[in-house]
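Colleague: Mind having a look at this structure? Questions to follow.
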Amino acid sequence: MELDLSPTHLSSSPEDVCPTPATPPETPPPPDNPPPGDVKRSQPLPIPSSRKLREEEFQATSLPSIPNPFPELCSPPSQKPILGGSSGARGLLPRDSSRLCVVKVYSEDGACRSVEVAAGATARHVCEMLVQRAHALSDESWGLVESHPYLALERGLEDHEFVVEVQEAWPVGGDSRFIFRKNFAKYELFKSPPHTLFPEKMVSSCLDAQTGISHEDLIQNFLNAGSFPEIQGFLQLRGSGRGSGRKLWKRFFCFLRRSGLYYSTKGTSKDPRHLQYVADVNESNVYVVTQGRKLYGMPTDFGFCVKPNKLRNGHKGLHIFCSEDEQSRTCWLAAFRLFKYGVQLYKNYQQAQSRHLRLSYLGSPPLRSVSDNTLVAMDFSGHAGRVIDNPREALSAAMEEAQAWRKKTNHRLSLPTTCSGSSLSAAIHRTQPWFHGRISREESQRLIGQQGLVDGVFLVRESQRNPQGFVLSLCHLQKVKHYLILPSEDEGCLYFSMDEGQTRFTDLLQLVEFHQLNRGILPCLLRHCCARVAL
């Protein structure tokens, strides 16, 4: 917890914060007490307790005024410490953290649920409460999203933010709301490869320009207050056209530093004379623009907005930017969060990891999280297992494993009729959270984008072009790709395949489980299920 010790927020003397005992004004001082300046410290003199208190009072008043950083430790029990300034600006608890408030939370299907929480409840506490009520699997990816539909702005709340404090800053009678959904990209900046989130061309330093810096050192530079990294790149800024009243987009070279966000009025110049100040990182929040083309006339779909905290409603005062692609927008958003929250963001990540490990130790079924680098193809046909290095041989082994799964499933589901269980097998996918029914291609991309463009986020939907087919929508390299799943019939049994029948599965559940362990024809494993949870 960080405390703001500036004199503007606290009293200027120790007596104002923590009153020291003194002699009452109606009680005269003892006559045998000489002034402190006449006391000869080398002579042993009896010192009464009242005189000792007066000497301490004199010494305390003669010292320089130092604010007391912990007024609540010396205040009377009945008197609460008075702290100046906004509690949210300094990261302190609200004055009455036990006060109960009602917060409305929406799910992705539009359902609303009112939750009674304490004024000091953080976003992580509210998410844990909602996970328990929805009987969902608890993990670090759950989060609350602050949504402003009228402005087409959304941002994910950090785990340490106070939900009630954010809600009280909304305009009265507006359409602002909290949405409960998964956000797999929340802590991806601590997990991703070095240059996935921070390309070399966008990262520079005011001290030296080092190339080939490791991911750990790069993140440490953002968290270290003594370093001066910055993000730079071209952005299109929304402004007014002269005399026309229309909003025009103009391309500028922008810089994001600890001191704020700037753009250069003269090419790529970093001269202070050419830098135009835009916003303060600590006094603003960054949002993703959801309907940029429709509402703001953006030239691309990769827009974000810097909204000052003092701005409550209306479009006036919003700083809206448009980047060239998703990677550059993700870089700007991640850097803004690191500059704003610093070490607190990493503490949130560590706490989320510790909670996940604790739940796993207590027996909760953890999510299987594996990467491509930790899985290898093995051959156990001989007396001892060996690692398969040949890619073609590894693909053949994966196909044999899929065929073994198919035979095992057929034997398990076999009844007096050979394929009498095919109807049950063909409908089992409808009970899975990753199946979204008949939604469009654009809707699937929107759902995956809302829950984080992280490698391995996927869902399965019905194909709109092929009445009997399905589509696997998968995110890879911050792009959503779609793979057609077609049914085929062999010996009276129904199978599903994505590679023209070379690898066949008896149902979609078997197909998904196989590709959670084996890439097959996919660019990455199926890691995160894009699911909707009803509150």
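For all residues, glycine too, the Cβ spot is worked out from N, Cα and C.
The following feature annotations were taken from Swiss-Prot:
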type: DOMAIN; residues: 99-185; note: domain 'Ras-associating'
type: DOMAIN; residues: 228-341; note: domain 'PH'
type: DOMAIN; residues: 434-530; note: domain 'SH2'
type: MUTAGEN; residues: Tyr262 to Phe; note: Abolishes interaction with FHL2
type: MUTAGEN; residues: Tyr263 to Phe; note: Abolishes interaction with FHL2
type: MUTAGEN; residues: Tyr287 to Phe; note: Abolishes interaction with FHL2
type: MUTAGEN; residues: Tyr483 to Phe; note: Strongly reduced tyrosine phosphorylation. Abolishes interaction with FHL2
Colleague: Between the Cα atoms of Tyr263 (mutagenesis position) and Tyr287 (mutagenesis position), what distance do you get, rounded to the nearest Å?
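Modeller: Their Cα atoms are separated by 19 Å.
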Colleague: Could you round the CA separation between Tyr262 (mutagenesis position) and Tyr287 (mutagenesis position) to a whole angstrom and send it over?
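Modeller: One finds 17 Å between the Cα atoms of these residues.
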Colleague: Where Tyr287 (mutagenesis position) and Tyr483 (mutagenesis position) are concerned, what is their Cα separation in Å, rounded?
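Modeller: If we compare the Cα positions of Tyr287 (mutagenesis position) and Tyr483 (mutagenesis position), the gap is 31 Å.
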Colleague: Enumerate same-chain residues with a sequence separation of six or more from Tyr483 (mutagenesis position) and a Cβ-Cβ distance below 8 A; give 'none' if the list is empty.
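Modeller: Within the chain, Tyr483 (mutagenesis position) has Cβ neighbours under 8 Å at Val471, Leu472, Ser473, Leu474, Met498, Ile521, Leu522.
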Colleague: For Tyr262 (mutagenesis position), list the number of other Cβ atoms lying within 10 Å of its Cβ atom.
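Modeller: Other Cβ atoms within 10 Å of Tyr262 (mutagenesis position): 22.
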Colleague: Just to be sure I understand, if DSSP states are collapsed into helix, strand and coil, how many residues of the domain 'Ras-associating' (99-185) fall in each?
Modeller: 18 helix, 33 strand, 36 coil
Colleague: Quick one: among the mutagenesis positions Tyr263, Tyr287, which has the most Cβ atoms sitting within 10 Å of its own Cβ?
Modeller: Tyr287
Colleague: Would you report the average pLDDT that the model assigns to the domain 'Ras-associating' (99-185)?
Modeller: 92
